[in-house]
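According to Swiss-Prot, the protein has these features:
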- 148-256: domain 'SEA' (DOMAIN)
- Asn389 to Ser: Decreased expression (MUTAGEN)
- 437-579: domain 'GAIN-B' (DOMAIN)
- Phe569 to Ala: Strongly decreased G protein-coupled receptor signaling (MUTAGEN)
- Ser570 to Ala: Strongly decreased G protein-coupled receptor signaling (MUTAGEN)
- Leu572 to Ala: Strongly decreased G protein-coupled receptor signaling (MUTAGEN)
- Leu681 to Ala or His: Retains G protein-coupled receptor activity (MUTAGEN)
- Arg729 to Ala: Decreased G protein-coupled receptor signaling (MUTAGEN)
Amino acid sequence: MKVGVLWLISFFTFTDGHGGFLGKNDGIKTKKELIVNKKKHLGPVEEYQLLLQVTYRDSKEKRDLRNFLKLLKPPLLWSHGLIRIIRAKATTDCNSLNGVLQCTCEDSYTWFPPSCLDPQNCYLHTAGALPSCECHLNNLSQSVNFCERTKIWGTFKINERFTNDLLNSSSAIYSKYANGIEIQLKKAYERIQGFESVQVTQFRNGSIVAGYEVVGSSSASELLSAIEHVAEKAKTALHKLFPLEDGSFRVFGKAQCNDIVFGFGSKDDEYTLPCSSGYRGNITAKCESSGWQVIRETCVLSLLEELNKNFSMIVGNATEAAVSSFVQNLSVIIRQNPSTTVGNLASVVSILSNISSLSLASHFRVSNSTMEDVISIADNILNSASVTNWTVLLREEKYASSRLLETLENISTLVPPTALPLNFSRKFIDWKGIPVNKSQLKRGYSYQIKMCPQNTSIPIRGRVLIGSDQFQRSLPETIISMASLTLGNILPVSKNGNAQVNGPVISTVIQNYSINEVFLFFSKIESNLSQPHCVFWDFSHLQWNDAGCHLVNETQDIVTCQCTHLTSFSILMSPFVPSTIFPVVKWITYVGLGISIGSLILCLIIEALFWKQIKKSQTSHTRRICMVNIALSLLIADVWFIVGATVDTTVNPSGVCTAAVFFTHFFYLSLFFWMLMLGILLAYRIILVFHHMAQHLMMAVGFCLGYGCPLIISVITIAVTQPSNTYKRKDVCWLNWSNGSKPLLAFVVPALAIVAVNFVVVLLVLTKLWRPTVGERLSRDDKATIIRVGKSLLILTPLLGLTWGFGIGTIVDSQNLAWHVIFALLNAFQGFFILCFGILLDSKLRQLLFNKLSALSSWKQTEKQNSSDLSAKPKFSKPFNPLQNKGHYAFSHTGDSSDNIMLTQFVSNE
């Protein structure tokens, strides 16, 4: 028969005089220190609580132990000094059988959830008469919590200035406040049945928030009720010493949170502490159902903070050597002080980001030793133990992890080919860089990693494979790859659904090159998860994106993905196009662009054919100039868009992508500014009836507005953002949106502002036309022109406005499929809309075109008839007669009025 082991946990309280054998031992908890009469003792008397674990074999030995505790009576004299046991109690009774430990509380002691032995590995049973704590012995941690006396907690606020000395229990000011509070509360509570002691446990900031703990032998409900009954007495006693804040005094019987750092607290309490020595900042915790949870933390190593300040001193005259030395100093500090506090994480990410931006702007190169220092720094802050602190940081800086990833990629691109190959394999990050040579033409590129997650020996593998067919053009200089398991835990996951990153995050950077197909292989971290999605981190929208990536194969442990380069018209406002509708959007884009370009060319041909017939009044001439430039601007913009769509979206050695962005931006702006010129013309001819601006002056205004303003905006945009590499997106050839400067606003704001202005102009003009002021009468020709302008503007402006309005929708709600389809549809067919509503809507142009086509048709028919008549008659059957056309007259009339015609008639008087 196997006998279980039993324990009786006993609680002793000693007082030790000067020179006592207990001394100052860290293993013994000092409860409080009192100054006593020096005549009786040579020094202060200290009170200790001693917790003893005593083993017994059966119930008889247990009874003997209980009786022994009862026989212990003060004072006891020891040879090392005067020791007095003031109380001795059994607290917890435990028995162990077959590896399972079960404990119950002794008389007047109880469990204080979640203090049941080891809260993580034990379960508190409350259904029985005596609540018991049950757990497996092999799971217990080194420190466990046993049954305690009944405790009641209380807090109140003192209207005095808080000082950091109140956080130090050894300081004089702490002792002053604590001793005064304990004396007054003890007087108020000493007559309560079961009351044993009261002790100040903490002071918090917020005036001075004092927390105290009352210990008693009665039940929690009885002790709490008694303390509440004498609450007024306690407040009056405290008010004699301190100015209390009204309504701040409260007591509660259950501490939701209680630990050695933040003390006790009830639900939703917040407690702020200064950081420990050597750090600057504060740490704030909130009491939640699971205990104290850190919600804010700014603890930055003092050395790091100083280093961050020193960085600004080298920016003005920075050199590669200075930057390299700075990174080396940062690496040394991190290596000597590896603590990954939230403040340290934020500070390191900020420093690395600043180094990256400075190096990119100054075109610095990064040596192999500097790159090794960067990877060592990254390995430290990507420690899997720091994930909890990353979670806290991401509450304040949501995209700090994205910023880190982008920074590491940018710094990696600064390593010259001559410093490669390099390979840094650390515990939490792997980095590899190679120079590209002609062997890539034959064998392609492969990058493989093997990393072990925390608390497991099973490796997680990953692989990047680029086929040799992707290197058939001029070769890139370098290929950089890196991988990390921790990044998958800290990069934000979309709020939609409960997805999680289930593999390593792998990054491959090929500068100045275009890759159209890449295969990726991932080991699953958790093989039981299903329905994998192949995604990439979208730096433009700061989220996971599946555009251009799809699942190739899935086994129980391995997922294979394929990613390709995709471009659609929808990138003008949003680079994210859901993969489910991408073929539709792409088809709409290119078919629509073909029709649009053809329509615009037709617009220009029609204008060229009938330019002289239409050019009569100043208003008509100016309108034609505007329409021609609108068509021309959109035509060139569409061509440049196609150029941008055919080059690599990330880089191009000749700068074609940057040029495409600039000219697309410029000519799309020109389109809108020429529309604004149309609006101004319309308002001018209606409102200022008797004012006539000179033709050359009106043209000067038109061309300055139509091309001058767009040129200024475009040049300023590229001049401000290109040096910091924030001008264009990394994934598509278009203006950037994700960075702080947001150069895309340099297009969106003017375009939408012009659309809004033109709507207002149309409304004003329509009102003026319906109710003209007395004396304001236009000529018939000018009024017809104005009506034509109004029709064109009224239809053309809403179409263009809606187009870019739906584009804004693709940014705000990138997951909405309707935004992308409508946006692509309206944008792709803009040229066709201009042909219909800007050219064919004009009745004069329509009539001229009809006449031209009719004349051509009649001429062909006449030629055919004459040819038929000649073939029916014999040769020379009629003598030559120079007057054979007598009686036949050809009438042709051309005019400049609205009823212009070109008509050919044949009549006979015979």
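Each Cβ is built from the backbone N, Cα and C atoms, and glycine gets one as well.
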Roughly how many Å lie between the Cα atoms of Leu681 (mutagenesis position) and Arg729 (mutagenesis position), rounded to a whole value?
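Cα to Cα, Leu681 (mutagenesis position) and Arg729 (mutagenesis position) are separated by 37 Å.
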Could you give me three numbers for the domain 'GAIN-B' (437-579), the DSSP helix, strand and coil residue counts?
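Across the domain 'GAIN-B' (437-579), DSSP assigns the residues as follows: 17 helix, 51 strand, 75 coil.
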Within the domain 'SEA' (148-256), count helix residues (DSSP H, G, I), strand residues (E, B) and coil residues, in that order.
41 helix, 35 strand, 33 coil
Quick one: average pLDDT across the domain 'GAIN-B' (437-579), no decimals.
79
Among all the protein chains here, how many other CB atoms are within 10 A of the CB of Arg729 (mutagenesis position)?
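That number is 24.
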How big is the gap, in Å, between the Cα of Arg729 (mutagenesis position) and that of Asn389 (mutagenesis position), rounded to a whole number?
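Spelling it out, the Cα of Arg729 (mutagenesis position) and the Cα of Asn389 (mutagenesis position) are 31 Å apart.
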Using DSSP reduced to three states, classify Leu681 (mutagenesis position) as helix, strand or coil.
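Reduced to three states, the DSSP call for Leu681 (mutagenesis position) is helix.
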What are the non-local neighbours of Asn389 (mutagenesis position), defined as same-chain residues 6+ apart in sequence with CB under 8 A from its CB?
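In sequence order, the residues whose Cβ lies under 8 Å from that of Asn389 (mutagenesis position) (at least 6 apart) are Glu297, Thr340, Thr341, Val342, Leu345.
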